[in-house]
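First the structure, in the form of structure tokens, and then the observations on it.
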Amino acid sequence: MDLRGRPKCYSLHLGILPFIVLVLVFFGYGFLSHKIQEFRNPGGETCMATRQTDVQKVVSVPRMAYPQPNVLTPIRNDVLVFTPWLAPIIWEGTFNIDILNEQFKLQNTTIGLTVFAIKKYVVFLKLFLETAEQHFMVGHKVIYYVFTDRPSDVPQVPLGAGRKLVVLTVRNYTRWQDVSMHRMEMISHFSEQRFQHEVDYLVCGDVDMKFSDHVGVEILSALFGTLHPGFYRSRRESFTYERRPKSQAYIPRDEGDFYYAGGFFGGSVVEVHHLTKACHQAMVEDQANGIEAVWHDESHLNKYLLYHKPTKVLSPEYVWDQKLLGWPSIMKKLRYVAVPKNHQAIRN
């Protein structure tokens with residue numbers, strides 16, 4: 001016993017305890033460091049498993065008057081409004097744009113919109129930009145990134161406050177398929193070299209379209225895709241995925257969530273860079289193996305979004321062809337629609 005009546009072994013234990021803690025901390029750190037290294041590939045890049053998920057910032061909004069949400073009244077009972085992985089599917093009636101506008105304005109958000117106006121497709125650019133000024137991200141800061149081989153043909157369109165246009169000169173290709181596929185390469189390159197320093201989100205659209213109704217911050221998320229208007233009612237077996245195993249875009253017939261349109265996708269600059277870089281690398285590998293995916297960059301986009309689930313999915317309101325599909329009652333609004341054209345004349 002010591003002078004305070006405690007057993008000597010008890011005092012000994014108290015003396016050893018700090019040493020044991022130090023040993024455990026040291027070896028625990030080494031173990032965790034080893035595990036962290038296991039999540040990195042041989043090239044030193046962090047594996048997808050360690051990437052940050054879509055964490056929406058919590059911002060303080062001002063007092064606002066708006067209808068109270070009712071937990072017993074579905075916002076839409078005629079369509080799916082959430083994916084199985086709990087990503088929202090954006091339809092008219094599923095969001096309050098006033099609340100969202102306040103949230104994104106308080107974050108001082110800047111949105112980039114990329115569009116490719118190559119060869120004869122430059123004729124669609126004026127209508128694209130004019131309608132974007134009317135309907136796209138109204139009230140927010142926007143940078144239009146126009147990729148073109150004809151910079152002198154880019155029209156002068158009056159832009160609102162906080163909005164500007166940047167012309168990026170790129171080469172053209174003989175085949176329209178190559179023009180389409182090289183979009184991924186260009187977006188990937190400029191995301192790394194420029195976009196990440198200038199904008200918070202990227203939206204990638206087709207130039208032979210026009211905005212016909214509101215397209216705003218409700219679409220913004222870490223990674224979003226848009227349901228293809230021709231397949232939103234179809235079963236996965238009917239999707240026009242790439243079905244040849246030789247291609248990097250191959251998807252088996254028993255897999256698939258949705259069929260996404262190649263003409264409208266986006267997200268944070270980081271996630272768009274990951275997507276476009278992966279698709280470009282897959283297309284390069286296909287080319288080396290003498291195969292071209294059935295729907296080119298769209299096929300690779302669908303493969304990517306199958307295994308990298310988007311954090312938000314846009315309904316076909318955001319890509320529509322009224323001439324081919326009419327205006328079904330389920331579509332409360334048609335927001336981004338195809339412009340009638342002669343594909344053969346434009347592509348050749």
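Note that Cβ sites are derived from N, Cα and C of the backbone, with glycine treated the same way.
Per Swiss-Prot, active site, nucleophile is recorded for E298. Swiss-Prot lists F116, A117, I118, Y121, D206, V207, D208 with the feature UDP-N-acetyl-alpha-D-galactosamine binding site. What Swiss-Prot lists as Mn(2+) binding site is D206, D208, and the listing cites similarity to another entry. In Swiss-Prot, a natural variant is listed as K35 to R, annotated with the note In allele A2 and allele A3. Where Swiss-Prot documents A65 to T as a natural variant, the accompanying text is: In allele A3 and allele A4. According to Swiss-Prot, the natural variant L106 to T carries the annotation: In allele A4. One natural variant catalogued in Swiss-Prot, H197 to Y, is accompanied by this note: In allele A2.
Neighbours of F116 (UDP-N-acetyl-alpha-D-galactosamine binding site), defined as other CB atoms within 10 A of its CB across all chains, total 25. Ranked by Cα separation from A65 (variant position), the binding-site residues F116, I118, Y121, V207 are led by V207. Apart from F116, A117, I118, Y121, D206, V207, D208, the residues listed for UDP-N-acetyl-alpha-D-galactosamine, the same chain places the Cβ atoms of V115, V122, F124, L125 within 8 Å of the centroid of those Cβ atoms.
Comparing Cα positions, H197 (variant position) lies closest to F116 out of the binding-site residues F116, I118, Y121, D206, D208. Taking only the Cα positions, the spacing between F116 (UDP-N-acetyl-alpha-D-galactosamine binding site) and E298 (active site, nucleophile) is 15 angstrom. L106 (variant position) carries a helical DSSP state (H, G or I). A Cα-Cα distance of 16 Å separates V207 (UDP-N-acetyl-alpha-D-galactosamine binding site) from E298 (active site, nucleophile). The Cα of the residue listed as 'active site, nucleophile' lies closest to that of D206, out of the binding-site residues I118, D206, D208. Counted within 10 Å of its Cβ, the other Cβ atoms near D208 (UDP-N-acetyl-alpha-D-galactosamine binding site) come to 20, all protein chains included. The maximum pairwise C-alpha distance among F116, A117, I118, Y121, D206, V207, D208, the residues recorded as binding UDP-N-acetyl-alpha-D-galactosamine, is 11 Å.
Counting every protein chain shown, 21 other Cβ atoms lie within 10 Å of the Cβ of I118 (UDP-N-acetyl-alpha-D-galactosamine binding site).
Geometry remark: A117 (UDP-N-acetyl-alpha-D-galactosamine binding site) versus L106 (variant position), CA distance 33 Å. Considering other CB atoms within 10 Å as the measure, the emptiest surroundings among the recorded positions D206, E298 are those of D206.
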